[in-house]
Amino acid sequence: MSGASSVSSICSSNVSLIPTGPQVFINFRGKDLRKGFMSFLKPALKKEKINVFIDEQEERGKYLISLFDTIGESKIALVIFSEGYCESHWCMDELVKIKEYMDQNRLIIIPIFYRLDLDVVKDLTGKFGDNFWDLVDKYQPEPKKLHKWTEALFSVCELFSLILPKHSDISDRDFVKSIVKAVKKVQKNFFQRRNGEIEYQDFSVPACKLTITMHESPNEEAVQVTVLNEFYQMKNQSPVPSYEFKFWVDLTRPKGNVFMIDARDLSIAWSEDSNHWTWLPLPNQNSNESVMEIAFLKSASWLDVAGKFDTRYLTPRTRYEVVFVVKLEYTFEWETLVKLKLDLPNTWEKPQEQSVDMFDYISDQWLDIPVGEFTTSKKNVGEISFAMYEHECQLWKSGLFVKGVTIRPKY
């Protein structure tokens, strides 16, 4: 992609002929990446019947408009940042267009940092930064275009990302498994089946019935109820059906809707690899309920647990707190602080971020790790995202049990 003369310098991907779901557009740069990492990623996506597009055109300039149309027809974009990503102005132009479609709620972006640290991209440092400024010197873009390039880079870096650090021991094949899992999770939100046919849904409205069940009562006064949640009709949309879901109501709190997102419904890096995590049934469960599983960290050099929740299910004008429910066996590998992050729907508000010392949470009882707080209002209707992660320490961590995330009123 450092010019229009060779296939090796092309920024993106190949076409799968399996028309089974939303198209996935892959934006990347580099001959080495194409022959190495992409040789694992593309077949893995196709194996799961995921429709993938990778641009193979040699003469990029002639096909750029058509390529932009293809991006617009896609539902998911995988933006794969590597050290050589900024060697191509085609890649940067693609990224700008991808961001535009994301801002229009027409595209969901999954940023992937391949053998690259997030801060290197955000701060434009290291070889990645050198390549970016070399690109600027070479093409001398207009100030407006340069602003679009940097704005696209910084905006994408703020999204929930999959990161393979530069010196990580995790193999490309294992990293690909996490990417495929993330794509499949996003795909599930795009469609529902009616009479055997798939119908694509708008991103702003959940596509299927949501069931949120907390398997353990918060206290002796709590009871489980089933309710219907009537969604308001959004502008330029057809009436939206009611959605039935379950949650616990704490009778000691008049407004006490307590939501619990199980570990199985969170995104946990490497959780399907038995070398890193194992899934265990939660002890002392009610035999009449479906089995709830907890995740146990056996061994991993980095931690990444994240999830999302739609605030439309919450009580309006109520202060809520978000907490991870965990317990930790005694172990010395947790000497590096673990980071917590809460992103609210109103993008103009900065994410809530903090760090915690996991030694404070060593216990044989379930403990809450606070992530952040927010008040429900018309201004922040939409999806919140939360994460607990540690990507910097190369020590192999273990001994962490993850039960889930609780979202509850704070009084």
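Using N, Cα and C of the backbone, Cβ positions are placed for all residues, glycine too.
Here the original residues are kept at every noted site.
Positions annotated as domain 'TIR' by Swiss-Prot: 20-157.
Looking at Swiss-Prot, the entry for natural variant Lys42 to Thr says: In strain: cv. An-2, cv. Bs-1, cv. Bu-0, cv. Chi-1, cv. Co-1, cv. Cvi-0, cv. El-0, cv. Gr-3, cv. Ita-0, cv. Jl-3, cv. Kas-1, cv. Landsberg erecta, cv. Lisse-2, cv. Lu-1, cv. Pi-0 and cv. Sf-1. Taking all protein chains in view, 19 other C-beta atoms sit within 10 angstroms of the C-beta of Lys42 (variant position).
Here the residue is the original one, but Swiss-Prot notes a natural variant at this spot, His89 to Arg: In strain: cv. An-2, cv. Bs-1, cv. Bu-0, cv. Chi-1, cv. Co-1, cv. Cvi-0, cv. El-0, cv. Gr-3, cv. Ita-0, cv. Jl-3, cv. Kas-1, cv. Landsberg erecta, cv. Lisse-2, cv. Lu-1, cv. Pi-0 and cv. Sf-1. With a 10 A radius on its CB, His89 (variant position) counts 20 other CB atoms from all the protein chains.
Annotated active site per Swiss-Prot: Glu94, in sequence order, evidence recorded as sequence analysis. The DSSP secondary structure for Glu94 (active site) is helix.
The note that Swiss-Prot attaches to the natural variant Lys97 to Gln is: In strain: cv. An-2, cv. Bs-1, cv. Bu-0, cv. Chi-1, cv. Co-1, cv. Cvi-0, cv. El-0, cv. Gr-3, cv. Ita-0, cv. Jl-3, cv. Kas-1, cv. Landsberg erecta, cv. Lisse-2, cv. Lu-1, cv. Pi-0 and cv. Sf-1. Packing around Lys97 (variant position) is summarised by its Cβ count: 20 other Cβ atoms lie within 10 angstroms of its Cβ, all protein chains included.
As a natural variant entry, Lys188 to Arg appears in Swiss-Prot alongside the note: In strain: cv. An-2, cv. Bs-1, cv. Bu-0, cv. Chi-1, cv. Co-1, cv. Cvi-0, cv. El-0, cv. Gr-3, cv. Ita-0, cv. Jl-3, cv. Landsberg erecta, cv. Lisse-2, cv. Lu-1, cv. Pi-0 and cv. Sf-1. Within 10 Å of the Cβ of Lys188 (variant position) there are 12 other Cβ atoms, across all protein chains.
When other Cβ atoms within 10 Å of the Cβ of Glu94 (active site) are tallied across all protein chains shown, the result is 27. Mapped onto DSSP helix, strand and coil, the domain 'TIR' (20-157) counts 82 helix, 19 strand, 37 coil.
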